[in-house]
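Asker: Okay, so Swiss-Prot annotates it like this:
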type: DOMAIN; residues: 26-79; note: domain 'bHLH'
type: DOMAIN; residues: 116-179; note: domain 'PAS 1'
type: DOMAIN; residues: 269-336; note: domain 'PAS 2'
type: DOMAIN; residues: 342-380; note: domain 'PAC'
type: MUTAGEN; residues: V124 to D; note: Highly disrupts the dimerization ability of AHR. Reduces transcription activity. Impairs interaction with ARNT
type: MUTAGEN; residues: L240 to D; note: Significantly reduces binding affinities of the AHR:ARNT heterodimer to DRE
type: MUTAGEN; residues: I262 to D; note: Reduces transcription activity. Decreases interaction with ARNT
type: VARIANT; residues: P471 to L; note: In allele AHRB1; no increase in specific ligand binding
type: VARIANT; residues: M589 to I; note: In allele AHRD
type: VARIANT; residues: A824 to V; note: In allele AHRB3
Amino acid sequence: MSSGANITYASRKRRKPVQKTVKPIPAEGIKSNPSKRHRDRLNTELDRLASLLPFPQDVINKLDKLSVLRLSVSYLRAKSFFDVALKSTPADRNGGQDQCRAQIRDWQDLQEGEFLLQALNGFVLVVTADALVFYASSTIQDYLGFQQSDVIHQSVYELIHTEDRAEFQRQLHWALNPDSAQGVDEAHGPPQAAVYYTPDQLPPENASFMERCFRCRLRCLLDNSSGFLAMNFQGRLKYLHGQNKKGKDGALLPPQLALFAIATPLQPPSILEIRTKNFIFRTKHKLDFTPIGCDAKGQLILGYTEVELCTRGSGYQFIHAADMLHCAESHIRMIKTGESGMTVFRLFAKHSRWRWVQSNARLIYRNGRPDYIIATQRPLTDEEGREHLQKRSTSLPFMFATGEAVLYEISSPFSPIMDPLPIRTKSNTSRKDWAPQSTPSKDSFHPSSLMSALIQQDESIYLCPPSSPAPLDSHFLMGSVSKCGSWQDSFAAAGSEAALKHEQIGHAQDVNLALSGGPSELFPDNKNNDLYNIMRNLGIDFEDIRSMQNEEFFRTDSTAAGEVDFKDIDITDEILTYVQDSLNNSTLMNSACQQQPVTQHLSCMLQERLQLEQQQQLQQPPPQALEPQQQLCQMVCPQQDLGPKHTQINGTFASWNPTPPVSFNCPQQELKHYQLFSSLQGTAQEFPYKPEVDSVPYTQNFAPCNQPLLPEHSKSVQLDFPGRDFEPSLHPTTSNLDFVSCLQVPENQSHGINSQSTMVSPQAYYAGAMSMYQCQPGPQRTPVDQTQYSSEIPGSQAFLSKVQSRGIFNETYSSDLSSIGHAAQTTGHLHHLAEARPLPDITPGGFL
């Protein structure tokens, strides 16, 4: 295998032949050059011969002289083969009486052949024994990018990878063993000499070992990654009749074997590729990319007629604004090198549709100078287009490569932020006189420039599907009368009388027109002239509008309306309030029949408590006698005007919005606020009380404990105790009640519990948050004995050790403590009104 320095592959770089014009014969006898007359006659015959070739006119126009002769010979050879193979009658060949019938049959065969080629996943290839392409179907262009006229009667080795040429030569031999002397010259392609066999030396045509199935890599112009496409060849060796070749001695040679195969891509195409592979179309452009022609497939895909396509002006009007600079770069490359390379961009089709295409443009020369451009486009799917767009964004620095440009979303060539302000001339006499700077318009750009093509495009083609609007468009392009009213409010605050009058003409669209324009000559129609005149009569100029724009841009309507700003909204408040309301609603529905007894019992309990307070007022000073009553009133009826209080539930800060509590009568004395945990050390959080029935959701961090309520009352005292790590109660519980109790010590003892202590009103404590349940006392209260504090009790020792060692904050409690050992002697127990639920007897994680 050669090093590949002199290896050449097939390409499509050929010059267009010179188009000769018929010159009139001079009237006088002017001498002419005989050689020139000979060349003119030869060119005339070649043009006539080229017109007889069965190829489209656009293919014929770019053929050179040698290609015309090559294709003419190939056509004659193919016709001779089919004459023998199809065994057509002389009458049909010479145009006998059945000429009309033959034309109908040929037309039907042609249509059937075209349909078969379109349905075939590949192309037909016939290669002779001397490695010349005898025939290639027109569908070769869909897979390799070569025209049918580019490969016919050319060496097949120019298409095959150098590493696969030996294998292809072996497959051409009938015994898979070509002569070793016939080596493939990798630099020039075909072998130096061909060996011809007689029919006696060749096997029958229908032999099984004449079948072929192999793979090799072919040169592909559509693949930019490697330049080759792996193809699978499947066919058989057959005799090529009708060639009438002669040997060196002049004797007629017998028909030789040739490879008839179908070449298919090794990787099967997807459904979308099968759908789009037959829609490759070509367009013809001037050197400035102005369209001057389009084939039938292009008209079918884009939806334009050739007249509509060629009368619009620059071809950049059909290109997406985000792809213009990318296509312009390929355009410049084509002018410099003659070929643009594969370029992926979006073309605007009819009915407001964008089509991704992969294009390759070539420069066609005439008389040694560039004449026009031929562009070959292949439609792509949207997924393929977006993939190419992502690859392009990594290599190109400007933002237009990513498709995110907003230049095409506004009417002005510049965005409102980038739009240059008119230069005003300040004067003491009038503020209406101003001299604007020259604003860009459609006429200020060159007709063939990119900006001119961009301005000529309709804005609506970029709004379907709607894209994200520019920041200023949401306020000014799509503004409403309500927003104009908000502008008026801002002007009133500034005290501008002229701005107050702006509401009459303050529509957002008019404001946008005023922003993008200048004096009256910039408004071509009468409507905009009237707008400009009204603005001048009201004393409003563009500087005022600019200041109004800036003020409106940084001011939101919600703030002006007095609404709460988003940053002031506590999401946790809303969540906890919703949970609380849901629990309250469900509880009220389940226990509606119990609401009336609850209120009555609470009222009775309060009245009894107040009677005790009146008795104790005779023995204690008024300030001290009034304090426990305030505590009880506060525990029964919490504050109703509390806002959202921040509390910590299970170690997490949250917000809690209390709902209105159940009301009851307390005519004896005015209820006052009681602040539990009023002196916290290291924290400033407040704990609202929850008097609603079953207002606190069920939690695992809850230990039920039931204690009776005793009437005795003593002075309050402050006690330092830890906020965590309480041990569970050692005393037995009597029911599944959702209450807990808290022990108090009298004021005259610093490290012990008073023998006069009783139990305070039951309260539920949750890991930093506290709620109050409404309680029902029994029909009567039975006094019980009081239990003295004993140091031998293990529960008391453990409790006091924690109190002494881990004091976190001070808290004021009532000194009413009940006997722990006589809890079962009470006649009525406090209980929760909601449905009883079994709770696990575990150590709580919070306060007890």
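Quick reminder: no glycine exception, Cβ is built from N, Cα and C everywhere.
Mind mapping these onto the model and telling me what they sit next to?
Answerer: Residues 12, 15-16, 18-19, 58, 62, 145, 221-222, 224, 276, 279-287, 289, 292, 298, 301-304, 317-320, 322-323, 326-327, 330-331, 334-335, 388-389, 392, 457, 460-461, 464 of the same chain lie 6+ residues outside the domain 'PAC' (342-380) yet bring a C-beta within less than 8 angstroms of a C-beta in it.
Its Cβ taken as reference, V124 (mutagenesis position) is surrounded by 19 other Cβ atoms within 10 Å in the chains shown.
The number of other CB atoms found within 10 A of the CB of L240 (mutagenesis position), across every protein chain shown, is 23.
When secondary structure is read from DSSP and collapsed to three states, I262 (mutagenesis position) falls in the strand class.
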Asker: Give the distance between the Cα atoms of V124 (mutagenesis position) and I262 (mutagenesis position), rounded to the nearest whole Å.
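Answerer: Distance between the two Cα atoms comes out at 5 Å.
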Asker: Cα of I262 (mutagenesis position) to Cα of L240 (mutagenesis position): how many Å, rounded?
Answerer: 16
Asker: For the domain 'PAS 1' (116-179), how many residues does DSSP put in helix, in strand and in coil?
Answerer: 27 helix, 12 strand, 25 coil
Asker: Mind giving me a neighbour count for I262 (mutagenesis position)? Other Cβ atoms within 10 Å of its Cβ, every protein chain shown.
Answerer: 16
Asker: According to DSSP, does L240 (mutagenesis position) sit in a helix, a strand, or coil?
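Answerer: SS state of L240 (mutagenesis position) = strand.
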Asker: If I take every residue in the domain 'bHLH' (26-79) and average their pLDDT values, what number comes out?
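Answerer: On average, pLDDT over the domain 'bHLH' (26-79) sits at 84.
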